[in-house]
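This report concerns only the one structure given below.
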Amino acid sequence: MDSKESLTPGKEENPSSVLTQERGNVMDFCKILRGGATLKVSVSSTSLAAASQSDSKQQRLLVDFPKGSVSNAQQPDLSKAVSLSMGLYMGETETKVMGNDLGFPQQGQISLSSGETDLQLLEESIANLNRSTSVPENPKSSASSSVSAAPKEKEFPKTHSDVSSEQQNLKGQTGTNGGNVKLYTADQSTFDILQDLEFSSGSPGKETNQSPWKSDLLIDENCLLSPLAGEEDSFLLEGNSNEDCKPLILPDTKPKIKDNGDLVLSSSSNVTLPQVKTEKEDFIELCTPGVIKQEKLSTVYCQASFPGANIIGNKMSAISIHGVSTSGGQMYHYDMNTASLSQQQDQKPIFNVIPPIPVGSENWNRCQGSGDDNLTSLGTLNFPGRTVFSNGYSSPSMRPDVSSPPSSSSTATTGPPPKLCLVCSDEASGCHYGVLTCGSCKVFFKRAVEGQHNYLCAGRNDCIIDKIRRKNCPACRYRKCLQAGMNLEARKTKKKIIKGIQQATTGVSQETSENPANKTIVPATLPQLTPTLVSLLEVIEPEVLYAGYDSTVPDSTWRIMTTLNMLGGRQVIAAVKWAKAIPGFRNLHLDDQMTLLQYSWMFLMAFALGWRSYRQASSNLLCFAPDLIINEQRMTLPCMYDQCKHMLYVSSELHRLQVSYEEYLCMKTLLLLSSVPKDGLKSQELFDEIRMTYIKELGKAIVKREGNSSQNWQRFYQLTKLLDSMHEVVENLLNYCFQTFLDKTMSIEFPEMLAEIITNQLPKYSNGNIKKLLFHQK
């Protein structure tokens with residue numbers, strides 16, 4: 001006897017979806033579902049052996065399809081194909097499935113045939129099914145007993161049917177309704193399968209790195225399938241016996257038509273179809289082979305990206321493919337200008353891994369976190385059929401290569417800044433007396449030097465000298481002129497230089513006119529490019545120091561002497577720095593350098609005092625500092641006149657001989673080398689060579705000043721005679737200095753530096769261990 005029985009619609013409007021006959025169950029999905037192919041359902045008695053032995057009645061289970069679990073198909077043909085693949089018959093897209101009472105048959109096998117279905121429609125529908133979505137398996141099931149419908153061996157491969165202990169517990173859950181198991185109430189049994197679903201483009205909110213196949217249907221209604229090729233390889237294999245049944249990739253799902261018109265799906269013997277399982281939640285979940293419904297977007301494609309890759313596209317966040325979360329595992333982003341993926345109708349869509357397009361600049365990389373990817377800078381990319389963008393332009397077609405004119409601020413030529421006076425910061429009128437000054441400071445300095453004024457500061461010699469307040473304190477203004485380097489001799493020297501250049505130019509022009517064959521003009525005297533020793537001495541000359549003497553307090557010998565000692569200590573320090581800068585001096589032995597400084601410190605201070613007094617006060621006053629000038633009134637103080645008389649002698653001799661600045665620098669250097677120990681220096685030969693060098697420099701300075709060779713030797717004799725006389729002046733000054741240093745009753749303070757020098761020098765002078773280097777014999 002044939003175990004199959006046709007499933008035909010009833011002739012009455014029966015809302016029940018379950019019809020029971022003697023040898024099997026006939027399932028009717030309402031009247032409104034008719035109009036398509038007829039489903040033949042046969043029930044095998046061996047499929048549910050355990051259930052038939054326990055109860056002779058039919059146990060009814062509800063089929064619950066959560067809302068949103070199946071995507072809405074817009075075409076009626078596609079909906080029919082979906083219904084056929086699931087073993088159901090649906091007439092319209094908006095048709096509702098009434099699943100109040102779905103019973104399990106006692107025997108027979110379920111088979112599927114489509115004798116009245118259009119073959120061409122089936123081929124197109126099955127091809128579309130490969131891109132559609134189906135119901136995933138509930139991850140919360142714990143491998144309880146599952147019922148698999150086994151069709152004929154020629155049509156479908158066999159599936160396994162296991163009945164666990166949980167299914168045996170269903171007997172205890174039967175109510176009074178004929179022993180049937182009711183999992184849901186009547187109002188919960190009606191639901192929509194193909195409803196217009198609005199799938200969100202975002203992730204359903206599942207945990208990261210969780211398989212989309214394990215989505216909870218009861219919690220997330222929008223969760224569908226995800227591409228199997230995008231997941232790990234474990235999803236492509238057959239699950240273990242203890243794991244849930246996962247959809248498999250069929251090698252060939254193209255339908256085959258037998259001679260009698262039945263539809264046959266070919267598959268290998270070792271591949272099992274998805275099973276209809278009974279879960280812990282006591283509902284039946286239908287699982288079909290994993291397919292993906294791929295939406296047809298205009299020119300936007302999906303691109304796979306592994307963690308660490310950089311994808312620069314229109315969207316930087318993970319998207320969901322038709323409602324499936326892609327936040328776990330691989331991520332799919334919208335990208336631009338990627339190749340379209342060629343798909344076959346009998347295969348599932350495979351998302352190939354496409355390398356990301358290199359980004360445009362390193363700055364974008366650093367902002368987006370480029371990882372360890374090696375990127376190519378924008379401008380070197382060359383994609384066929386794609387416009388190459390250059391740096392700085394959005395598109396060559398939108399903005400041609402036009403050289404933008406430079407900004408007016410960068411090209412605007414501003415004139416040179418006005419030159420300022422080095423004394424009062426007013427606008428300078430030129431270089432006066434060797435310094436860039438204004439006309440007012442020029443006249444002031446000339447009158448101050450020639451008028452022999454004795455300026456005294458009413459403050460602390462730190463008055464502000466500017467354009468407005470330059471007339472408030474002449475003493476500070478005069479001090480600032482000296483600090484700037486103003487010198488009356490600079491004007492005369494400049495005139496001589498200009499006169500010499502004019503004479504040389506005139507001589508060259510005359511020679512050129514006499515010899516017209518000469519095309520190259522060579523000056524008679526080429527300027528010396530190598531700096532002379534005199535020019536170096538001018539550079540290293542120490543600045544004028546201030547004593548810090550308060551002129552508002554009544555003068556006294558003790559206060560003046562103490563101030564002079566403090567000033568002398570700072571001048572000694574400046575003299576040490578100056579000596580080390582003299583060319584050749586540092587080549588001497590270190591002990592020789594210290595010895596020469598200890599013997600000559602008073603020579604240097606006295607000669608510099610005479611020069612300042614000669615240049616600033618015409619040798620009538622002693623200009624120790626701009627703020628400490630000893631006039632005739634101060635010279636009359638006790639113990640002051642005799643010492644001032646010796647110092648005025650030096651100033652008067654310089655004034656009488658009209659010593660030039662170059663001559664003064666050479667003479668000052670020779671005074672550093674004017675005294676040595678009787679035993680000689682450790683580097684005596686080098687010392688003699690250095691001393692002879694500066695004697696020759698003094699002769700050059702004399703020739704430069706006089707110009708007439710007949711008077712050069714005479715002037716050299718006068719200047720060297722002055723150097724010899726300095727020994728007597730310094731000897732008198734040292735005797736008075738030693739006396740005040742040893743006499744504690746005078747209470748004259750000495751700075752530490754000066755006290756150390758005097759302490760080391762006293763034994764040498766007392767023993768007579770000093771040799772004077774004189775130019776002339778007495």
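For all residues, glycine too, the Cβ spot is worked out from N, Cα and C.
For all the noted positions, this structure keeps the original residue and models no substitution.
What Swiss-Prot records for this protein:
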type	residues	note
DOMAIN	525-759	domain 'NR LBD'
MUTAGEN	Q120 to L	No effect on nuclear translocation or transactivation
MUTAGEN	Q210 to E	No effect on nuclear translocation or transactivation
MUTAGEN	A517 to G	No effect on nuclear translocation
MUTAGEN	T552 to S	Increased nuclear translocation; when associated with S-617 and A-619
MUTAGEN	A617 to S	Increased nuclear translocation. when associated with S-552 and A-619
MUTAGEN	S619 to A	Increased nuclear translocation. when associated with S-552 and S-617
MUTAGEN	L762 to I	No effect on nuclear translocation
### Task
Work through the mutagenesis positions one by one (Q120, T552, L762) and name whichever has its CA nearest to the CA of A617 (mutagenesis position).
T552
#### Entry: Alpha-carbon distance [S619 (mutagenesis position); T552 (mutagenesis position)] in Å
25
### Task
Could you say which of the mutagenesis positions Q120, T552, S619 has its Cβ with the most other Cβ atoms inside 10 Å?
S619
#### Entry: Fewest other Cβ within 10 angstroms of its own Cβ, chosen from the mutagenesis positions A617, L762
L762
### Query
Should L762 (mutagenesis position) be counted as helix, strand, or coil on the basis of DSSP?
helix
### Query
Cα of S619 (mutagenesis position) to Cα of L762 (mutagenesis position): how many Å, rounded?
31
